[in-house]
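Structure first, then comments.
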Amino acid sequence: MGILSVDLLITLQILPVFFSNCLFLALYDSVILLKHVVLLLSRSKSTRGEWRRMLTSEGLRCVWKSFLLDAYKQVKLGEDAPNSSVVHVSSTEGGDNSGNGTQEKIAEGATCHLLDFASPERPLVVNFGSATUPPFTSQLPAFRKLVEEFSSVADFLLVYIDEAHPSDGWAIPGDSSLSFEVKKHQNQEDRCAAAQQLLERFSLPPQCRVVADRMDNNANIAYGVAFERVCIVQRQKIAYLGGKGPFSYNLQEVRHWLEKNFSKRUKKTRLAG
């Protein structure tokens with residue numbers, strides 16, 4: 001009965017924000033439909049292609065699942081960071097990995113754990129997302145700047161998770177330079193290949209390691225990611241926990257945290273360089 005009460009309470013907490021997300025998707029579809037009609041009336045070539053709605057049954061299931069993942073996540077601010085199993089994707093040949101500890105021993109394609117990339121002396125910024133999530137890919141240039149500016153005092157890890165909007169699932173219109181056409185991952189090779197595709201489009205500094213979540217989505221579940229999320233691990237604890245994406249995904253908060261804790265050390269490093 002206690003478990004049922006908890007589940008009911010969580011459901012009641014989720015419902016208001018779930019319906020607000022449904023309203024947002026309905027408004028988004030209305031705007032896109034209006035734009036499509038205007039272009040059609042003007043006989044523009046831009047109307048070619050399929051118009052995809054966001055408010056679909058599959059879309060609603062994905063949104064609901066994302067709130068459940070957030071509600072039942074293992075990660076808590078100030079508590080131990082979940083040591084999820086991941087697969088190493090990126091190589092750091094030619095990169096400067098000084099101070100990264102055991103990270104240098106992890107071979108590309110090897111199965112490892114998230115905290116293998118953490119160092120006792122330095123915070124680890126962990127960025128979760130996928131190529132088919134526009135809010136995530138649109139912030140990759142800002143994430144790259146964070147790596148470039150703070151790699152002297154912090155380590156960075158990008159965790160590639162399940163696709164947010166696979167082309168054979170809850171797809172979104174591919175009308176921007178940030179859009180990707182990636183199908184649902186059928187195996188670990190598919191997920192790692194998608195991560196490599198992302199790296200080919202958005203080059204990240206060698207100081208940032210890239211891994212892929214396992215096919216059981218253990219990192220996604222433990223950190224309640226769903227679409228995207230960012231956190232900071234320090235001494236095996238969660239020092240900063242970002243909000244649930246896409247609306248609460250905020251790299252600016254990460255910048256503020258790093259500046260607050262390490263701005264003086266960064267300045268000394270730049271002067272020494």
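Cβ coordinates come from backbone N, Cα and C, glycine included.
Computed from a predicted structure; not experimentally measured.
For the published mutagenesis U133 to C, Swiss-Prot gives the following note: 1000-fold increase of Km and Vmax value for L-thyroxine. Under a cutoff of 8 A between CB atoms, and with a sequence separation of 6+ in the same chain, the neighbours of U133 (mutagenesis position) are E163, A164, H165, F227, E228, G245, P246.
Following the DSSP three-state reduction, the secondary structure of U133 (mutagenesis position) is coil. U133 to A appears in Swiss-Prot as a mutagenesis experiment; the accompanying note says: Complete loss of enzyme activity towards L-thyroxine.
Here Swiss-Prot flags U133 as active site, drawing on experimental evidence.
One mutagenesis experiment named in Swiss-Prot is U266 to C, and its note says No effect on enzyme activity towards L-thyroxine.
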